[in-house]
Amino acid sequence: MTKHYLNSKYQSEQRSSAMKKITMGTASIILGSLVYIGADSQQVNAATEATNATNNQSTQVSQATSQPINFQVQKDGSSEKSHMDDYMQHPGKVIKQNNKYYFQTVLNNASFWKEYKFYNANNQELATTVVNDNKKADTRTINVAVEPGYKSLTTKVHIVVPQINYNHRYTTHLEFEKAIPTLADAAKPNNVKPVQPKPAQPKTPTEQTKPVQPKVEKVKPTVTTTSKVEDNHSTKVVSTDTTKDQTKTQTAHTVKTAQTAQEQNKVQTPVKDVATAKSESNNQAVSDNKSQQTNKVTKHNETPKQASKAKELPKTGLTSVDNFISTVAFATLALLGSLSLLLFKRKESK
């Protein structure tokens, strides 16, 4: 009898099971990659929406100016504090938007406020708009149209509290701590394109600085001449003494001349050293000025490069697109390979 692993039927079953495993693995890889790509795209969309919301909010805030203002709700016809004051958050805000003024306040237990109306000193009803209605916190932010100079508002409200069967309408007056002030216009966002700084052109030196040549004064040696000996005696002894005196004076004259020559050389030598030192220092100063000018030119040339780099926008989204394309391509190739193997094995089994 032939062994089971040599049986052709057994081999075909093993092949079909292997193909099923490969197909299931490929399908799971494709599904996993699609789920990952979908989650990544959702995160990108959420981040984009959050950024847009932040930008819109910052734009709205920049278009309006506000200032806090304190107030108190008092009973009608008296200066006694009303219970309505406890259901409003303090302080309020004075807002100027689109050249219009609003008094903004937040109502606590907003579900109790069935009706609220505000009137000015001339008993004219003021427009009221809801800015934010938070059902979870049970608060409501409202804007009441006002004008600069208003000191108080008359309020007519309808409050219903089902838990205690409270259902009443009453009139109160809202007193501001100070009159509604006049606010400055909001600073509009600057849409002016930034001016690119132009590199300053270095000034070309027109005249080259020449080293100053120090003036050297020639020192004239002072030679002292000895007086002539006029003793001319007739005796021989005296003439001998005079000749000796003349030789001594000549020797002294030559010695003094040599000393004065040496002193002149000594004077000329330090003067020359001072002149050379000054010329070297002047040349070094000129070279330092040139190096500073070249450094300034290089710095000014680098500034437009940095500005151009700042202009470049960050390349966002390219990495995620590349990952998406590579993943889809890999999954497609794997699926095609598994299908081709499956078709090939079916042909062999037939």
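Backbone N, Cα and C atoms are what each Cβ position is placed from, and that goes for glycine too.
Residues as originally present; substitutions not included.
Owing to the predicted nature of the structure, the values given are computational and were not obtained by experimental measurement.
For LYS75, SER82, TYR166, the entry in Swiss-Prot reads heme binding site, with the evidence type experimental evidence. Secondary structure at SER82 (heme binding site), as computed by DSSP, is coil. Long-range Cβ contacts of SER82 (heme binding site) within its own chain (separation 6+, distance under 8 Å): VAL73, GLN74, LYS75, THR172.
Among the features that Swiss-Prot reports, domain 'NEAT' is placed at 62-184, with the record citing sequence analysis.
Take the CB of HIS83 (mutagenesis position) and look out to 10 A: across all protein chains shown you find 11 other CB atoms. Here the residue is the original one, while Swiss-Prot reports the published mutagenesis HIS83 to Ala with the comment Does not affect heme-binding.
Shown in sequence order, LEU107, ASN108, ASN109, PHE112, TRP113 are the residues of the chain, 6+ apart in sequence, with a C-beta less than 8 angstroms from the C-beta of TYR87 (mutagenesis position). One mutagenesis experiment catalogued in Swiss-Prot, TYR87 to Ala, is accompanied by this note: Decreases heme-binding.
Under mutagenesis, Swiss-Prot gives TYR101 to Ala with this note: Does not affect heme-binding. TYR101 (mutagenesis position): 20 other CB atoms within 10 A of its CB, across all protein chains.
Counted within 10 Å of its Cβ, the other Cβ atoms near TYR102 (mutagenesis position) come to 24, all protein chains included. Reduced to three states, the DSSP call for TYR102 (mutagenesis position) is strand. What Swiss-Prot notes for the published mutagenesis of TYR102 to Ala is this: Does not affect heme-binding.
DSSP classifies TYR166 (mutagenesis position) as strand under the three-state reduction. Taking a C-beta cut-off of under 8 angstroms and a sequence separation of 6 or more, TYR166 (mutagenesis position) has the following same-chain neighbours: ILE159, VAL160. In Swiss-Prot, the entry for mutagenesis TYR166 to Ala states: Almost abolishes heme-binding. The structure shown retains the original residue.
Cβ environment of TYR170 (mutagenesis position): ASP76, LYS156, VAL157, ILE159 lie under 8 Å away, each six or more residues apart in the same chain. Here Swiss-Prot describes TYR170 to Ala as a published mutagenesis experiment; the accompanying note says: Strongly decreases heme-binding.
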Recorded heme site residues LYS75, SER82, TYR166, farthest C-alpha pair in Å: 18
Local confidence of the prediction over the domain 'NEAT' (62-184), expressed as mean pLDDT: 91
